[in-house]
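Taken from Swiss-Prot, the feature active site, proton donor applies to D175, supported by sequence analysis. Per Swiss-Prot, the feature protein binding site maps to G67, K98, D174, Y219, W278, D279, N280, D285, N313. Residues or ranges marked as domain 'GH84' by Swiss-Prot on the basis of sequence analysis: 60-336. One entry in Swiss-Prot concerns the mutagenesis experiment C166 to S. Its note says: No change in substrate affinity but 60% reduction in O-GlcNAcase activity. While the structure shown retains the original residue, Swiss-Prot records the mutagenesis experiment D174 to N with this note: 2-fold increase in substrate affinity and 77% reduction in O-GlcNAcase activity. Regains appreciable level of catalytic efficiency in the acidic pH range. No recovery of activity in the presence of sodium azide. Where Swiss-Prot documents D175 to A as a mutagenesis experiment, the accompanying text is: 3-fold increase in substrate affinity and 90% reduction in O-GlcNAcase activity. Regains appreciable level of catalytic efficiency in the acidic pH range. 70% recovery of activity in the presence of sodium azide. Quoting Swiss-Prot on the mutagenesis of D177 to N: 2-fold decrease in substrate affinity and 96% reduction in O-GlcNAcase activity. Regains appreciable level of catalytic efficiency in the acidic pH range. 40% recovery of activity in the presence of sodium azide. Experimental mutagenesis is annotated in Swiss-Prot for C878 to S, with the remark: No effect on O-GlcNAcase activity.
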Amino acid sequence: MVQKESQAALEERESERNANPAAASGASLEQSVAPAPGEDNPSGAGAAAVVGAAGGARRFLCGVVEGFYGRPWVMEQRKELFRRLQKWELNTYLYAPKDDYKHRMFWREMYSVEEAEQLMTLISAAREYEIEFIYAISPGLDITFSNPKEVSTLKRKLDQVSQFGCRSFALLFDDIDHNMCAADKEVFSSFAHAQVSITNEIYQYLGEPETFLFCPTEYCGTFCYPNVSQSPYLRTVGEKLLPGIEVLWTGPKVVSKEIPVESIEEVSKIIKRAPVIWDNIHANDYDQKRLFLGPYKGRSTELIPRLKGVLTNPNCEFEANYVAIHTLATWYKSNMNGVRKDVVMTDSEDSTVSIQIKLENEGSDEDIETDVLYSPQMALKLALTEWLQEFGVPHQYSSRQVAHSGAKTSVVDGTPLVAAPSLNATTVVTTVYQEPIMSQGAALSGEPSVLTKEEEKKQPDEEPMDMVVEKQEEAEHKNDNQILTEIVEAKMAEELRPMDTDKESMAESKSPEMSMQEDCIPDVAPMQTDEQTQKEQFVPGPNEKPLYTAEPVTLEDLQLLADLFYLPYEHGPKGAQMLREFQWLRANSSVVSVNCKGKDSEKIEEWRSRAAKFEEMCALVMGMFTRLSNCANRTILYDMYSYVWDIKSIMSMVKSFVQWLGCRSHSSAQFLIGDQEPWAFRGGLAGEFQRLLPIDGANDLFFQPPPLTPTSKVYTIRPYFPKDEASVYKICREMYDDGVGFPFQSQPDLIGDKLVGGLLSLSLDYCFVLEDEDGICGYALGTVDVTPFIKKCKISWIPFMQEKYTKPNGDKELSEAEKIMLSFHEEQEVLPETFLANFPSLIKMDIHKKVTDPSVAKSMMACLLSSLKANGSRGAFCEVRPDDKRILEFYSKLGCFEIAKMEGFPKDVVILGRSL
């Protein structure tokens, strides 16, 4: 089957060459203006731009490059990508996943029969959707350019791919060593000459295809030595590379905040052709904490007539790229004819572009330099509005039907490439397994896993991050809302697809858990009809728990999500506002401390008002997390859950810290004021919030992997109040275990009085509780300096306990309860000063056994330690019974370590410590 289709593909390619002799001979418009090798053409950039805009020239390549470091997308995701590209009027897909081993590391290996059929299916699907499929290969890691066998191996590999039906190719020499081996140095005068030589040879061997891309090793401004205009490497590329070959370029930097027109004119001049932009603005493979959901930005539509194309290299997570690709399409369509800005005339009154310009002029204060034809904020609104529809529809890639417009898509062995495993008895979803092109026999895990990215391979710019200037929320005019609604409705009406039938069924209040595909695993019961569902629907009684109904994701949720995960160099307006508010609350917290001298009621009111507003913003994040976790489209959820989980966790800590700042009695201004500005890169918005907490270096507490199965449950950590005492005592009593159960029911408060009573009474400033929907389920208590705390206990707490519990007779054998009572009447041992100098703070923590989420304990410990360090603590310790294995393990998982025995330590306890 493979050989038959390959022969047909070769015949088809030969007929295309005969029908287009100009393409076969390599003659093109670019060749007619590009200088001959070795000639100098100072006006080359302008000539390329003119030819690029002329009628009949090669089309502008605009689409997606799968070129990130990380697990490649699977075949069904790529087919879904083709559908979206066609829908949004984009035209190109470049296959270049760095971690597909046959693309880069083991580029010499040929594809197996199974892999070949998958590639043929993919190329055929791209053709059906009218998407140009460009196959890229990266031999630069270890190829010997002067070895004819190596060149023949590369030709044989690309010849195999061409037999699959591929017509467009790319040779990539990015992210490799500049040094040549000894054999190459004898043949080639420079690294650039070696690369250009093999690229030209491969290009001619393949029949000079219409689209052939070359990625230089100096692929951005910062990689050029000494600079772009004087780079010998780029000059060689411009002079020696055949004019029919296009050059990829990422802009001034690897991840370019902006790509100025002047920078493109500069590089076009030296490479003697307009480049194709490989855009990393939405790439997130260099930071495992970051996701980019902001709009395509920082690239004027004035670039379009000066380029041969733009290919965005987006997030590693496929479903997280809806906004990135959608806004790129909006950018491209705003000037897809390549019209120069100085000749742009007013569009017709009913055009989308005209309406967008009107809206931006009337209701926005966006930067003055905003493109006349393209508004990033409007493009983001349009993308999020359309993306919202996807969250209510379960994704089942393998069941999607494509409209045939030409060659038929092959099916491997008649089985879908991605199975749909059942996560539980009622929900059936498709788990997306991210793998390179592999044989069908490859083992697949049966459960969804949280995807992690490779360690940093590309270093973005080390420069400060700008925040988006917060826009004042103004009431939009009614006619503006109507116009926006009409735009979205018109777009949706024009772009109906097979999924829309599912949307209609969802609109009829059909539970998403009942949606099931025909190709699901056989032991799952078939889907019931609406009539059967109505007959068998359970109706709870008046005293029974009502049916659970999940709130749908809202447009406001997606806007908040985009603001929290915006772009590499800036946070969205809401994210920037939250960061500024937390920084202000932190720096001005001294005004609300109880012992603050010269209190200013106006400043106190301002602080509490802004704190309340900040807590409301944190609540919006929690609500967004809950609704997203319950959405019907589990495919989107799985791709983004780890990021949303991370921001939810850090915002929970930050909210608790702000609440603590507002109710403590001691001022910590000396520690909190005077930090540097919070502009940084690593970790995105969550990382910046972490750096503003006192224990920013406690990375183990901030590392909170999400659960294997997504959950929408949210816990609240807040400061302890006296009314919580009974609940904390109850947890303390229930979790205490001496091996035989609780033996003294007649004294229910005894354990609480012994373990937590003193801290709750005398150290309120450093006490937190954990809550869920049923009430308090955990506590974290501490005192910043145990020495004065013990003195206070001797004055007030111990006498009260001695009065409450009579000293038992020590002549007889004492029960466990009597031993505890006796401890109140005995002299307390004092820990050595040498130990307390490094670990001055005492902590006690416990969580009810019903709480199974391990991240909750880390968050509680982070809140407690933040409050202690904010008041100058260098370290904390806890005392644990040697036989209490559960609590020993509990503290160990929270970063506490056993302190070596020293003189003065109690003999009946183990002391664990943690440095701050």
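Glycine is treated like the rest: Cβ placed from N, Cα and C.
If you look for the noted substitutions, you won't find them, since the model keeps the original residues.
All features noted in Swiss-Prot, drawn onto the structure.
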residue : record               : Cβ within 10 Å
G67     : protein binding site : 27
C166    : mutagenesis position : 24
D174    : mutagenesis position : 21
D175    : mutagenesis position : 18
D177    : mutagenesis position : 10
W278    : protein binding site : 27
N280    : protein binding site : 26
N313    : protein binding site : 24
C878    : mutagenesis position : 22
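Following the DSSP three-state reduction, the secondary structure of D175 (mutagenesis position) is coil. Among the residues the record lists as binding protein, namely G67, K98, D174, Y219, W278, D279, N280, D285, N313, the two farthest apart have Cα atoms separated by 18 Å. Under DSSP, W278 (protein binding site) is assigned to a strand (E or B) in the three-state scheme.
Look at C878 (mutagenesis position): DSSP puts it in a strand. Mapped onto three states, the DSSP output places N313 (protein binding site) in coil. A mean pLDDT of 94 is what the model gives for the domain 'GH84' (60-336).
Nearest Cα neighbour of N313 (protein binding site) among the listed mutagenesis positions (C166, D175, C878): D175. Rounded to the nearest whole angstrom, the C-alpha distance between G67 (protein binding site) and D175 (mutagenesis position) is 12. Using CA atoms as reference points, the mutagenesis positions C166, D174, D175, D177, C878 were checked against W278 (protein binding site), and the closest is D174. Taking the Cα of D174 (mutagenesis position) as the reference point, the closest of the recorded positions C166, N280, C878 is N280. When the C-alpha distances from D177 (mutagenesis position) to the recorded positions C166, N280, C878 are tabulated, the minimum falls on N280. Closest to D175 (mutagenesis position) in space, going by CA atoms and restricting to the recorded positions C166, N280, C878, is N280.
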